[in-house]
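K.L.:
One structure, pasted below without further comment.
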Amino acid sequence: MMRCPECSTEGWRVLPLTVGAHVKEGLWSKIKGDFYFCSLESCEVVYFNEQTVFRKGELKTRVGVKEREEPKPVCYCNRVTEKMLLEAAEKFGKEKAVEITGAGKGKWCVVTNPSGRCCHWHLERLGFPVGGEKKAAKRVEIKLDGLTCMGCVSAVKAALEEAGANVVEIGLDRAVVEVDEEAELQKLVEAVEGAGYSARLEKR
């Protein structure tokens, strides 16, 4: 893990694919290696690594958690904003608001969401429940083969989630997922193979 050079918040790793989807095209030449995402609301830094820092003004995408005015995107896959959630919560309650808006139900987060993750962390920060999920008991690393683009990554991520895994990290050659203790790990391999790629398991 690395800490943001401006606010010292611990960042989480994001793929070059994610960074490239949100940073302005003129800055693509600076995208080298993995970056880290800073989630602190008041910090202007979005992505950073040892060599490069990208701030809000250098992105073409609004980073909802860092915006002070609407629209404040929360679920990028289903185009759900903070305002939409709050309005639905006022009428139907927070739990129903998540269901009605479809927040947290997307499958392309690694590309659409600047954080490179599902928006569940953002929903929880706003006080919305993301219940119904089982707590993961173990973390598993999956070696991947045959992926060549962000479309491949998104397809494998969706397949793993359909198999019941919580995808923590994913790239062209590996994925790290969390699953229940009783989960059949071979089903994860089968899910990747069903999406048209090769995989093998390595417990962490």
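Glycine is treated like the rest: Cβ placed from N, Cα and C.
Nope, none of those substitutions made it into this model, it's the original residues.
Checked Swiss-Prot, it gives:
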BINDING   Cys4, Cys7, Cys38, Cys43  Zn(2+) binding site
MUTAGEN   Cys75 to Ser  Alters iron-sulfur binding
BINDING   Cys75, Cys77, Cys109, Cys119  [2Fe-2S] cluster binding site
MUTAGEN   Cys77 to Ser  Alters iron-sulfur binding
MUTAGEN   Cys109 to Ser  Alters iron-sulfur binding
MUTAGEN   Cys118 to Ser  No effect on iron-sulfur binding
DOMAIN    138-200  domain 'HMA'
BINDING   Cys149, Cys152  Cu cation binding site
K.L.:
Run through the Cβ atoms and count how many others sit within 10 Å of the one on Cys38 (Zn(2+) binding site).
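P.N.:
Around the Cβ of Cys38 (Zn(2+) binding site), 30 other Cβ atoms lie within 10 Å.
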K.L.:
Out of Cys77, Cys109, Cys149, the recorded positions in the record, which is closest to Cys38 (Zn(2+) binding site) when you go by Cα distance?
P.N.:
Cys109
K.L.:
Taking the mean position of the Cβ atoms of Cys75, Cys77, Cys109, Cys119 as the [2Fe-2S] cluster site, which residues outside that list, in the same chain, have a Cβ no more than 8 Å away, listed in sequence order?
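P.N.:
Here the nearby residues are Val74, Tyr76, Asn78, Val80, Ala103, Gly104, Lys105, Gly106, Trp108, Thr112, Asn113, Cys118.
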K.L.:
List nothing but the one residue from Cys109, Cys118, Cys152 whose Cβ has the fewest other Cβ atoms within 10 Å; the candidates are the recorded positions.
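P.N.:
Minimum Cβ neighbour count within 10 Å, taken over the recorded positions Cys109, Cys118, Cys152, occurs at Cys152.
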K.L.:
Using a 10 Å radius around its CB, how many other CB atoms surround Cys43 (Zn(2+) binding site)?
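P.N.:
Neighbour count, Cβ to Cβ under the 10 Å cut-off: 16.
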K.L.:
Which of the three DSSP states, helix, strand or coil, fits Cys75 (mutagenesis position)?
P.N.:
strand
K.L.:
Relative to the Cα of Cys119 ([2Fe-2S] cluster binding site), which of the binding-site residues Cys7, Cys149, Cys152 have a Cα no more than 10 Å away?
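P.N.:
Cα filter at 10 Å returns nothing.
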K.L.:
Let me check the 10 A CB neighbour count of Cys149 (Cu cation binding site). How many other CB atoms are there?
P.N.:
10
K.L.:
Radius 10 Å, atoms counted are CB only; among the recorded positions Cys4, Cys75, Cys77, which position scores highest?
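P.N.:
That would be Cys75, with the highest Cβ count within 10 Å.
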K.L.:
Among Cys7, Cys119, the binding-site residues in question, whose Cβ has the most other Cβ atoms within 10 Å in this structure?
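P.N.:
Answer returned by the neighbour count: Cys119.
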K.L.:
Run through the domain 'HMA' (138-200) and tell me, per DSSP, how many residues are helix, strand and coil.
P.N.:
22 helix, 22 strand, 19 coil
